[in-house]
Amino acid sequence: MSFRKEDGVSSLCQKALHIITELCFAGQVEWDKCSGIFPADRSGQGGGGTDISVSLLAVVVSFCGLALLVVSLFVFWKLCWPCWKSKLVAPNLSVLPQSISSAPTEVFETEEKKEVEENEKPAPKAIEPAIKISHTSPDIPAEVQTALKEHLIKHARVQRQTTEPTSSSRHNSFRRHLPRQMNVSSVDFSVGTEPILQRGETRTSIGRIKPELYKQKSVDSEGNRKDDVKTCGKLNFALQYDYENELLVVKIIKALDLPAKDFTGTSDPYVKIYLLPDRKKKFQTRVHRKTLNPLFDELFQFPVVYDQLSNRKLHFSIYDFDRFSRHDMIGEVILDNLFEVSDLSREATVWKDIHCATTESIDLGEIMFSLCYLPTAGRMTLTVIKCRNLKAMDITGSSDPYVKVSLMCEGRRLKKRKTTTKKNTLNPVYNEAIIFDIPPENVDQVSLCIAVMDYDRVGHNEVIGVCRTGLDAEGLGRDHWNEMLAYHRKPITHWHPLLELPGRATSFDSQGSCSSPRPPSTP
């Protein structure tokens with residue numbers, strides 16, 4: 001009986017413990033009171049699991065909050081920053097026009113004050129900055145040019161040349177360089193006075209040069225030269241204008257009866273085509289091997305407005321390809337009038353004679369310079385302005401050009417000057433003045449040789465091309481000189497084509513004199 005009672009009591013105790021545990025886990029009883037009833041291992045497991053779950057939940061919530069904050073900041077920056085930026089820049093932009101508008105007015109006021117001060121000075125002092133140009137060919141300042149120009153405009157009617165040399169020492173240096181055949185001792189280098197010419201008066205003298213006579217002679221000589229041009233075959237091409245796309249369509253068809261340039265009795269011809277005066281855009285046909293009658297049949301398009309066609313010229317240059325040396329120029333065709341055949345609304349076929357290549361026709365570029373002579377001061381100023389379309393002398397397709405000017409007398413070089421070097425360009429701009437002291441009695445006996453050189457740091461400087469001006473020059477060189485002598489104290493500016501130097505040397509500095517760059521006479 002006692003055994004059964006103990007079993008019943010134990011079962012009741014277990015049921016009671018079970019009920020108490022359910023109440024504790026259900027939250028009906030405080031956990032501190034329940035911890036003393038449960039076994040140590042079970043109570044420890046229940047408390048540790050709860051702590052781990054709470055800490056894990058806190059980490060997840062904090063991470064999500066941080067991610068949400070980053071996303072919100074990024075969206076805010078994308079949407080709101082451009083608006084704020086424009087608002088910040090707007091006030092600064094409103095201030096800029098005021099500063100810009102105020103700056104030119106201050107500059108103009110200072111320039112006007114300087115001009116007024118210069119105009120109030122005597123005439124010799126006003127011309128002094130322009131006359132004192134360095135003989136080492138510096139750049140002419142823009143302020144000196146403007147001051148001199150305005151002074152000459154105001155005083156041109158009543159002001160005569162007032163620059164008088166103090167002594168004849170300047171002419172003595174020139175006298176030492178003259179050849180012995182000239183009787184220099186009998187030459188009077190004194191400077192005479194000239195009467196002031198009033199408005200409407202004209203000065204006539206027996207020795208005055210008349211440029212009309214020289215111009216007429218040069219025109220006649222050029223006309224005779226054109227009649228004597230030697231031909232070397234014919235070129236066939238077609239022209240048409242595309243009104244819709246504003247394109248000049250040029251079709252090079254073929255060439256006939258070309259001269260043989262190779263020792264085998266044939267040539268390897270190809271054609272280069274330009275639409276002058278712009279030489280930056282050019283086209284070239286394929287090379288046809290070993291033939292004197294090549295059939296090209298190639299089409300090229302030049303973008304040009306129809307109204308500008310009357311001022312354009314087509315230039316065809318026919319070359320012989322040489323793999324191992326410089327390509328030989330066979331000849332050229334220049335079409336001065338594009339409307340010679342038709343109005344180009346339809347395709348028009350043209351046959352033209354190919355003019356044989358001469359030294360003058362080789363394209364080496366052009367140079368622009370001005371000449372001005374002051375007879376009372378015995379001073380000649382040559383201003384090198386710029387060059388264009390120079391021949392590329394470096395492997396990079398460019399050049400480092402500078403201009404060298406030599407004062408010549410009967411084949412001897414008396415003096416030489418040069419400009420600065422312009423790096424890596426085929427169209428350099430100089431605006432540099434070069435001055436020579438030449439007495440009026442010796443102007444007819446001298447000439448100027450202008451050479452455009454390519455500077456080479458390692459080897460010799462090479463000659464790109466030369467031109468010459470003087471009474472013994474030909475064509476434009478002589479006309480430019482005569483015009484300078486006819487209009488004293490006035491800069492005369494012209495473009496001059498560069499010619500290849502006969503007996504071309506690698507270095508122009510090694511030559512004792514500048515040989516004449518005249519093209520060879522055609523039969």
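Even glycines carry a Cβ here, placed using N, Cα and C.
Not measured: the values here are computed from a predicted model.
The Ca(2+) 1 binding site feature in Swiss-Prot is assigned to ASP262, ASP268, ASP320, PHE321, ASP322; the stated evidence is sequence analysis. Neighbour list (ASP262 (Ca(2+) 1 binding site), Cβ cut-off 8 Å, at least 6 residues apart, same chain): ASP268, LYS290, ASP320.
Annotation note: ASP454 (mutagenesis position) sits in a strand segment as assigned by DSSP. In the shown protein chains, 20 other C-beta atoms lie within 10 A of the C-beta of ASP454 (mutagenesis position). As annotated by Swiss-Prot, Ca(2+) 4 binding site applies to ASP394, ASP400, ASP454, ASP456.
The annotation domain 'C2 1' is assigned in Swiss-Prot to 231-352 on the grounds of sequence analysis. The residues of the domain 'C2 1' (231-352), classed with DSSP into helix (H, G, I), strand (E, B) and coil, number 6 helix, 67 strand, 49 coil.
The domain 'C2 2' feature in Swiss-Prot is assigned to 363-496; the stated evidence is sequence analysis.
Quoted from Swiss-Prot, the note on mutagenesis experiment ASP268 to Ala is: Loss of function; when associated with A-320; A-322; A-400; A-454 and A-456. Using a 10 Å Cβ-Cβ cutoff, ASP268 (mutagenesis position) registers 19 neighbours.
As a published mutagenesis entry, ASP320 to Ala appears in Swiss-Prot alongside the note: Loss of function; when associated with A-268; A-322; A-400; A-454 and A-456.
The annotation that Swiss-Prot gives for the mutagenesis experiment ASP322 to Ala reads: Loss of function; when associated with A-268; A-320; A-400; A-454 and A-456. Under a cutoff of 8 A between CB atoms, and with a sequence separation of 6+ in the same chain, the neighbours of ASP322 (mutagenesis position) are ASP268, ASP328.
Within 10 Å of the C-beta atom of ASP400 (mutagenesis position) sit 18 other C-beta atoms, taking all shown protein chains into account. Recorded in Swiss-Prot as a mutagenesis result, ASP400 to Ala carries the remark: Loss of function; when associated with A-268; A-320; A-322; A-454 and A-456.
Under its mutagenesis annotations, Swiss-Prot gives ASP454 to Ala the following note: Loss of function; when associated with A-268; A-320; A-322; A-400 and A-456.
Swiss-Prot lists ASP456 to Ala among its mutagenesis entries, and the accompanying note reads: Loss of function; when associated with A-268; A-320; A-322; A-400 and A-454. The Cβ of ASP456 (mutagenesis position) lies under 8 Å from the Cβ of ASP400, GLU462, each on the same chain and at least six residues away in sequence.
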Residues satisfying Cβ distance under 8 Å from ASP394 (Ca(2+) 4 binding site), sequence separation of at least 6: ASP400, ASP454
Per-residue pLDDT averaged over the domain 'C2 2' (363-496), given as an integer: 91
Helix, strand and coil counts within the domain 'C2 2' (363-496) (DSSP): 17 helix, 66 strand, 51 coil
Env. residues of Ca(2+) 1 site, Cβ within 8 Å of mean position of ASP262, ASP268, ASP320, PHE321, ASP322 Cβ: LYS261, SER267, PRO269, VAL287, TYR319, ARG323, HIS327, ASP328
